[in-house]
Amino acid sequence: MASDAAAEPSSGVTHPPRYVIGYALAPKKQQSFIQPSLVAQAASRGMDLVPVDASQPLAEQGPFHLLIHKLYGDDWRAQLVAFAARHPAVPIVDPPHAIDRLHNRISMLQVVSELDHAADQDSTFGIPSQVVVYDAAALADFGLLAALRFPLIAKPLVADGTAKSHKMSLVYHREGLGKLRPPLVLQEFVNHGGVIFKVYVVGGHVTCVKRRSLPDVSPEDDASAQGSVSFSQVSNLPTERTAEEYYGEKSLEDAVVPPAAFINQIAGGLRRALGLQLFNFDMIRDVRAGDRYLVIDINYFPGYAKMPGYETVLTDFFWEMVHKDGVGNQQEEKGANHVVVK
């Protein structure tokens, strides 16, 4: 349970308790996440969002009733340990050791393979075939890549949120491997109709939104393409076809969202396995098997401001965290988890 609310004033007048939500975020993250609309909605529920002063020891700040963060480094980890020792009743979202698993693109997706599949679901899920490459010499190892089919997506092994970790390449042929800089992950590119499903998880709440993604690669594209093409996001790959030409063929609105129970199954399984409250995952539908879905990425504390109605969802989450041990436990037991599709 979070620490007690501030004491009532000595005048004897009863005021509703207020709770302090401390946030430790990088400037860019703070600018995108701490919107006036979120601050106002939290305040209307008796919760004040207060920034952590990174220049001062964390353990000496507060009092906080909940701490959310997305900072990294040994010093910050040590500060969290000191804070937890001094304020053991204050929830910290999320534990650094749990976040660490998402910094490696192999361990990140390995957890998906470990999830149980519900017997009553027609749809199935998994991850694309992939291998990790630690050095340039391995790129010439035909045996290592024998199990993969081109084209491939090359992603940096480390996923720490930096610009470098977002730099990816679509590799059409083996010749394109020479431009890559290990360590990296080579993942089979799977045609998915140019649509990606972004699933946001906030405690027990799940929201799925549709976004445009990489265009499918046809045999003609594959034969005429250069060795590799670099890009930073799955939604901005350069292509000779204009957006109107490609997306005129396949409408985002026509894409069918996976069943809510299916999405909730994966989201809940990941939440329990990862031990995280704030994350999202990207999922695609394999066009070769319409009821087969592949999780291709998992991100900690994503850009929630892009999620419809994020202010209400996050405010509810904060409220639950300061009022009971472990947000979402009661929800899952009562089957109150739900998926909002946008």
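Using the three backbone atoms N, Cα and C, a Cβ is placed for every residue, glycine included.
Neighbours of Asn299 (ATP binding site), defined as other CB atoms within 10 A of its CB across all chains, total 17. According to Swiss-Prot, the feature 1D-myo-inositol 6-phosphate binding site maps to Lys28, Lys70, Gly161, His166, Lys198, Tyr200, Asn280, Asn299, Gly303, Lys306.
In three-state terms derived from DSSP, His166 (ATP binding site) belongs to a helical segment. Under the heading ATP binding site, Swiss-Prot lists Arg105, Lys155, His166, Gln187, Val190, Ser213, Ile296, Asp297, Asn299.
Taken from Swiss-Prot, the feature Mg(2+) 2 binding site applies to Asp297, Asn299. Under the three-state DSSP scheme, Asp297 (Mg(2+) 2 binding site) falls in the strand class. A simple way to gauge crowding: the CB of Asp297 (Mg(2+) 2 binding site) has 20 other CB atoms within 10 angstroms, across all the protein chains here.
Residues or ranges marked as domain 'ATP-grasp' in Swiss-Prot: 116-332.
Around the Cβ of Lys29 (mutagenesis position), the number of neighbouring Cβ atoms within 10 Å comes to 17. When secondary structure is read from DSSP and collapsed to three states, Lys29 (mutagenesis position) falls in the helix class. Annotation of the published mutagenesis Lys29 to Ala in Swiss-Prot: Strongly reduced InsP6 kinase activity; the original residue is retained in the structure shown.
What Swiss-Prot notes for the published mutagenesis of Ser32 to Ala is this: Strongly reduced InsP6 kinase activity. Within 10 Å of the C-beta of Ser32 (mutagenesis position) there are 13 other C-beta atoms, taking all protein chains into account.
Lys70 to Ala appears in Swiss-Prot as a mutagenesis experiment; the accompanying note says: Strongly reduced InsP6 kinase activity. All protein chains considered, the CB of Lys70 (mutagenesis position) has 20 other CB atoms within 10 Å. DSSP assigns Lys70 (mutagenesis position) to a strand in the three-state reduction.
Burial estimate for the binding-site residues (Val190, Ile296): highest at Ile296, by number of other CB atoms within 10 Å.
Cα spacing between Gly303 (1D-myo-inositol 6-phosphate binding site) and Lys70 (mutagenesis position): 12 Å, rounded to the nearest whole number. Cα to Cα, Asn299 (ATP binding site) and Lys70 (mutagenesis position) are separated by 12 Å. Take the Cα of Lys29 (mutagenesis position) and measure to each of the binding-site residues Arg105, Gly161, Lys198, Asp297: the nearest one is Gly161.
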